[in-house]
Amino acid sequence: MEDVEIKPRGYQLRLVDHLTKSNGIVYLPTGSGKTFVAILVLKRFSQDFDKPIESGGKRALFMCNTVELARQQAMAVRRCTNFKVGFYVGEQGVDDWTRGMWSDEIKKNQVLVGTAQVFLDMVTQTYVALSSLSVVIIDECHHGTGHHPFREFMRLFTIANQTKLPRVVGLTGVLIKGNEITNVATKLKELEITYRGNIITVSDTKEMENVMLYATKPTEVMVSFPHQEQVLTVTRLISAEIEKFYVSLDLMNIGVQPIRRSKSLQCLRDPSKKSFVKQLFNDFLYQMKEYGIYAASIAIISLIVEFDIKRRQAETLSVKLMHRTALTLCEKIRHLLVQKLQDMTYDDDDDNVNTEEVIMNFSTPKVQRFLMSLKVSFADKDPKDICCLVFVERRYTCKCIYGLLLNYIQSTPELRNVLTPQFMVGRNNISPDFESVLERKWQKSAIQQFRDGNANLMICSSVLEEGIDVQACNHVFILDPVKTFNMYVQSKGRARTTEAKFVLFTADKEREKTIQQIYQYRKAHNDIAEYLKDRVLEKTEPELYEIKGHFQDDIDPFTNENGAVLLPNNALAILHRYCQTIPTDAFGFVIPWFHVLQEDERDRIFGVSAKGKHVISINMPVNCMLRDTIYSDPMDNVKTAKISAAFKACKVLYSLGELNERFVPKTLKERVASIADVHFEHWNKYGDSVTATVNKADKSKDRTYKTECPLEFYDALPRVGEICYAYEIFLEPQFESCEYTEHMYLNLQTPRNYAILLRNKLPRLAEMPLFSNQGKLHVRVANAPLEVIIQNSEQLELLHQFHGMVFRDILKIWHPFFVLDRRSKENSYLVVPLILGAGEQKCFDWELMTNFRRLPQSHGSNVQQREQQPAPRPEDFEGKIVTQWYANYDKPMLVTKVHRELTPLSYMEKNQQDKTYYEFTMSKYGNRIGDVVHKDKFMIEVRDLTEQLTFYVHNRGKFNAKSKAKMKVILIPELCFNFNFPGDLWLKLIFLPSILNRMYFLLHAEALRKRFNTYLNLHLLPFNGTDYMPRPLEIDYSLKRNVDPLGNVIPTEDIEEPKSLLEPMPTKSIEASVANLEITEFENPWQKYMEPVDLSRNLLSTYPVELDYYYHFSVGNVCEMNEMDFEDKEYWAKNQFHMPTGNIYGNRTPAKTNANVPALMPSKPTVRGKVKPLLILQKTVSKEHITPAEQGEFLAAITASSAADVFDMERLEILGDSFLKLSATLYLASKYSDWNEGTLTEVKSKLVSNRNLLFCLIDADIPKTLNTIQFTPRYTWLPPGISLPHNVLALWRENPEFAKIIGPHNLRDLALGDEESLVKGNCSDINYNRFVEGCRANGQSFYAGADFSSEVNFCVGLVTIPNKVIADTLEALLGVIVKNYGLQHAFKMLEYFKICRADIDKPLTQLLNLELGGKKMRANVNTTEIDGFLINHYYLEKNLGYTFKDRRYLLQALTHPSYPTNRITGSYQELEFIGDAILDFLISAYIFENNTKMNPGALTDLRSALVNNTTLACICVRHRLHFFILAENAKLSEIISKFVNFQESQGHRVTNYVRILLEEADVQPTPLDLDDELDMTELPHANKCISQEAEKGVPPKGEFNMSTNVDVPKALGDVLEALIAAVYLDCRDLQRTWEVIFNLFEPELQEFTRKVPINHIRQLVEHKHAKPVFSSPIVEGETVMVSCQFTCMEKTIKVYGFGSNKDQAKLSAAKHALQQLSKCDA
């Protein structure tokens, strides 16, 4: 906003001068510019505003009493200064801000404006010290008495360092609170002592008059009216009806209503629904008595609207009923009133009752006088000259008088176009619920209209007095009696123009009293003036001893060693805030239970000294760490006793570590930080800490690792005179021989093979599968090597040259920058050809090596040359490799047959039968060939050799007979270039790169196998020791991998056509139950035209439809009412209710089968022992079931899916993942048994987080052995014994910064000569310097800033691996161990990876012997006490299929947090934490063992379909376990029964209808507080979304509305998980636990395995019309929000999903969207 220049008036400057020197309370009457004084003071004290606090910077506080005032003052400061202003009120959720957020705010802003409590907390929690403030301005400071935060704030001054205190400036227009108009002087003295300064105003009378000119002095008028005597019969009748209703209301039972907390937690909202109803009726009676029947007929409509909305919002049926009864009564009353009004008119038309005559006749004298005054004052005036305020006492009166005036003005011609009324009420609702958001919006527009002059008569409830700035008014009417001095001063202060009138209405009888009162008020005003006149600016400041005495209190504040202060009066709020951090579902409200002790109890505990005093006890909620009862000290009154108890409880919580050093409940982050050194200290060396918030950019930054070659391949280059080992490589075809495959079949099986020659011995390696175009082959590396000694350096040189020739000339895997590496470093071994020598022994084929130091270059020849050469001989061509030089390519071909019977002049076969071979060749290539010399010689038949070099996956190319025949080519030998290289060796070479690469990773896998076996002490087992024979590598057939003809992988997506997800509507019963499940609708943000009518302002014309609309709007149900009428049953029956389900669980008709089975019967008796044991569990129990962990399994575990092999880590990772969660759960539950479930879950999620696993695996030094890159030999593979020039390679070691700018183009420019590449291994100096220059030039060219690493890394042994892959590897390795060695051994591996640290006396192998300890289980309880809670528990045990030995576990598993009576065990949360992990692990193990054909993605879907909350809830209900839950919450039981009815209609099956019901997690679980996790760029967007959420009626805070949208209560699934944990803890036998689970889940295990339910995101994406778009996630503290925009009925709709991580939030958004679509598709 542009700066508004306001000129200071003389007296303002003098006040500021005084304030510069000392504290003061500025007293200036309303309208004389206090705010401006404050702004001048801020400017005087701003010298250190722009320094940071650390270097002596200062800040200013501006404290206000209410949110509206604070908002107004913040705007004023921003308008008139250039300071950075921050605005803070409780509603923004500042209570939950972290220290980091506060320090950012304090760093950023210089003047902090806000409400008092916020600043009080800010200083007590040491976010800012008093010494860092230069000035504190306190607006409306006369409130600072008693325990008001203003006074509490000033109390802090007494315990702070006295030399560094800020200046205190109070501002007020009245010096006295309310009506305390006696002994003004003492009151004022106290005020001065509180604020440590004098009241100051302007010094002499002349100035005082001056202020009075500026300030307000209206003419005061008093209008009296006769007291009304007669009471109409109708009034009596109505009063009697209401009395009667009260009696029946008291008898109604509406169940236990959950207690709702306000934002500040100071007071309870909604404590009694009944008293709310009574209050409305009492209000109505008051209106009728005070303003007459006509007014009453308007007031009753307000009630009807209110009750109708409440009825629709009612959470339980009984509450609905209560509001319905009230509604009926209102209708009746309205009828009586309207009838009475119609007595005066002659017809029954409603409209005729709104005449001036009727209004005057049926109003009380007071209203009559008021209307007369209006008429007299304003008749036929110019509306622009009128600015009138009418003050009334009650909120409802505003609406009522507003309605009355509208009709009166309409029916009075003189006023019709003159007055335009509006009304405004104070805000009483603390909850920022939907209605108050609308309300505030409407209020704002009301004030705006008044300011703009569109409305010129404003009716306000007296709350408007303080500070809400409505411009100068010339008429103020006070309709109701003035109650307090301040009200008088301030409402009078509203009349600000010089000829203003201030009109009071009073009854004749009260006239004297009122005059008396007004006189007293004026006298008080004068007293104040006297007090000030006597001591204007010469007064002495209050002495220190006066201040000390003034703040003396019953309880001393507690200061801890960090200097933070715990004020007794803050203790209650802290306690409540602490309870809010205790985890609970939407229905368990956790609050401390206060109890006033009876005398006998009190005397027993405190003895005689406590006689006549009050003692209060506090019990914390069931799941809090503090289990003991806390007693207050005996106090004089209940209030201080309560404070004392809360104060003591806070001190205990502080000592237990539940409050942090600032006395604020510990956040999850702080709790994690407190154990970071125990579990996460290894993060530090990677520059990370577990509490650090992750910046998105850093989080995704993947690390680069130095690859490590297997030990056996390092420094293994053969040397002269030393023993070397040659390991022969055998290829065995696994396909049938036929015309097409024959050449391959025969050539692979010749005795000539290759071997790898090296100085180290190799372990036994598993046989590996490869896939050629002809089919599958097996590759075996010989177990026993050939031992050889190289005699001389000539032989060694020959071996080197042949090795280089193989890769350079035949395989062509050679970049111009490669050199032969003779240093014997990584992968230093040679490839040698073997031949069958004398005595059938294999030996080196020296002859071949001698002949082929280099492969001859193919070249053509002209006719003369061919005439001079000898004629070709058949024996030279048999089995050799040739190439057609005259065709345009240099393709090697294998000669498969020599046709002696054919000549070039023979006729061709097949389609060219009319030509000879000679004619055909000449016609195509004649001009290149010239002619054929030897026309009478033989012909050769050749086959193309594949160019592919990767053979890991099956090539799914389709070969039909025609293309196979085409493979057969007949050529003229004289026109071919013959390499003379043996065809079988050439053919075997093609497979070599794939084999060598696979051996490389197999050796790594073998090393891991040995390493783990040794650690676990299993290397001595016979099958793991020296006799270990690896099993052949297994192909995971579920990974349907496809390749194109070149061997590149084609990703497989079995993409089906998008299909509509509808199926026929099953039965009437579903349709009925669906109608009850109101799945709420959100359309966001609402457009203006969708906003409901402002009911209060259109009371008289509101129709039921609008009420219905308002209700649907307020709960977010805006649906097109006309298009979709829920009640229209036929409409539903004719349609299908859209959601996909197949023929689930056989075709039983739902809901019929079990109609006559009693509720508590088991669904089916379970027989022990018929469940197939899980292999993993057998291995856990005994060693004889252990199987060796195979080399191939370790290989799979280090192979990422990105490597595109026929096996990878994903399947093992599913098992490892669930094992990891299980072990982390058991470990934390036993190590920190007294933590609450929220903290356990948080630490667990950090323990199993990808970041933690990443650091653990790096610590174990495994990442460098992973296979994560698809094998492409020609582009990203360094063959053995080959490297970059050594001097170039050194750059990476010696100058890593420079190495970053080396690009692949620079390497290609290296153009090495043969001398450099094959002999020296270094590049020449000229070349080298040119190369370095070229790299430097990259900085200037368009390569500047490019990242070459991905293209260059393979040459220098570096690899970049995604962090997630590394975490998955760790899980997969654990999976290998669990699968083969069982749980105990796998627990030991956790210590190996340092994921868990064992305690001295608790080795990790004993994790399964978990003791549930902690303070939560009371020992020595007898069974009768337990069974007192467990009614009919044998039915439960029968249905569960398990009988408990110790029923304490059972009791704990059934106790909901809302059940305060059970103090024996605590609630089920701890068990649920354990049960969740046990269930997840056992189900994962089962599907892992039983679904080998299912791909990993489907396995994951299957697992989540089985263990998600909805499925658990269905199973819980199907087994009738919900009857036994111990909870005290009407809302919860109603939602459960709603869900049970729905499930019965579904035949208790988990259908897809059920799967999209909303769970609690889908409805926003925690308040969205702005935590530092938020990416700053997304902040405005997130805020917008959050505020839209708020407007939409999803309150952004607390539990206000959350539970209304839940269809599936989390409690059902939680109880089932808790019962599973209870079974395990009771029997300590996982196999027995599995039997129980299997019997519960059997129908789903079979059904879902048959047809895996696809997850909601895919379901949405595959929907025909939806076209969903998901937003990127917005992180908010512990919550993530994802929005999803999709199309439904041609409209774009946006929904929001919440969850604890990105995937959950996305799933939840998809669910919301599917629910919408399910309606639209109908």
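Any Cβ shown, glycine's included, is placed from N, Cα and C.
In Swiss-Prot this protein carries:
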- Leu28, Pro29, Thr30, Gly31, Ser32, Gly33, Lys34, Thr35: ATP binding site (BINDING)
- 875-929: domain 'PAZ' (DOMAIN)
- 1177-1382: domain 'RNase III 1' (DOMAIN)
- 1697-1719: domain 'DRBM' (DOMAIN)
- Lys34 to Ala: ATPase-defective. Unable to unwind blunt termini (BLT) dsRNAs but is able to bind BLT dsRNAs. No effect on binding to 3' overhanging (3'ovr) termini but abolishes binding to BLT dsRNAs; when associated with A-1217 and A-1476 (MUTAGEN)
- Gly173 to Glu: Decreased production of siRNAs from dsRNA precursors (MUTAGEN)
- Arg324 to Glu: Decreased binding to r2d2 (MUTAGEN)
- Glu331 to Arg: Decreased binding to r2d2 (MUTAGEN)
- Ala500 to Val: Increased viral replication of the Sindbis virus (SINV) (MUTAGEN)
- Glu1210 to Val: No effect on RNAi silencing activity (MUTAGEN)
- Glu1237 to Ala: No effect on RNAi silencing activity (MUTAGEN)
- Arg1330 to Ala: Loss of dimerization, likely affecting formation of the initial binding complex with loqs and dsRNA (MUTAGEN)
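Features recorded in Swiss-Prot, as mapped to the structure shown.
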residue: Gly33; record: ATP binding site; Cβ neighbours (10 Å): 20
residue: Lys34; record: mutagenesis position; Cβ neighbours (10 Å): 23
residue: Thr35; record: ATP binding site; Cβ neighbours (10 Å): 20
residue: Gly173; record: mutagenesis position; Cβ neighbours (10 Å): 22
residue: Arg324; record: mutagenesis position; Cβ neighbours (10 Å): 15
residue: Glu331; record: mutagenesis position; Cβ neighbours (10 Å): 12
residue: Ala500; record: mutagenesis position; Cβ neighbours (10 Å): 20
residue: Glu1210; record: mutagenesis position; Cβ neighbours (10 Å): 23
residue: Glu1237; record: mutagenesis position; Cβ neighbours (10 Å): 24
residue: Arg1330; record: mutagenesis position; Cβ neighbours (10 Å): 16
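Lys34 (mutagenesis position) sits 78 Å from Arg1330 (mutagenesis position), taking the C-alpha atoms as the reference points. In this structure, the CA atom of Gly173 (mutagenesis position) is 10 Å away from the CA atom of Gly33 (ATP binding site). Within the set of recorded positions Leu28, Gly33, Arg324, Glu331, the entry lying nearest in space to Arg1330 (mutagenesis position) is Gly33 (CA atoms). Rounded to the nearest whole angstrom, the C-alpha distance between Leu28 (ATP binding site) and Arg324 (mutagenesis position) is 52. Cα distances from Glu331 (mutagenesis position) to the recorded positions Gly33, Ala500, Glu1210, Glu1237 are smallest for Ala500.
Look at Thr35 (ATP binding site): DSSP puts it in a helix. The shortest Cα-Cα distance between Glu1237 (mutagenesis position) and any of the recorded positions Gly33, Thr35, Arg324, Ala500, Glu1210 is the one to Glu1210. When the Cα of Gly33 (ATP binding site) is compared against those of the mutagenesis positions Arg324, Ala500, Glu1210, the shortest separation belongs to Ala500. A coil conformation is recorded for Gly173 (mutagenesis position) in the three-state DSSP classification, outside any helix or strand.
The DSSP breakdown of the domain 'DRBM' (1697-1719) into helical (H, G, I), extended (E, B) and coil residues amounts to 18 helix, 3 strand, 2 coil. Following the DSSP three-state reduction, the secondary structure of Glu331 (mutagenesis position) is helix. Ala500 (mutagenesis position) carries neither a helix nor a strand DSSP state and counts as coil. Between Thr35 (ATP binding site) and Arg324 (mutagenesis position), the C-alpha separation comes to 50 Å. Leu28 (ATP binding site) counts 23 other C-beta atoms within 10 Å of its own C-beta, drawing on all protein chains shown. Averaged across the domain 'PAZ' (875-929), pLDDT for the predicted model comes to 83.
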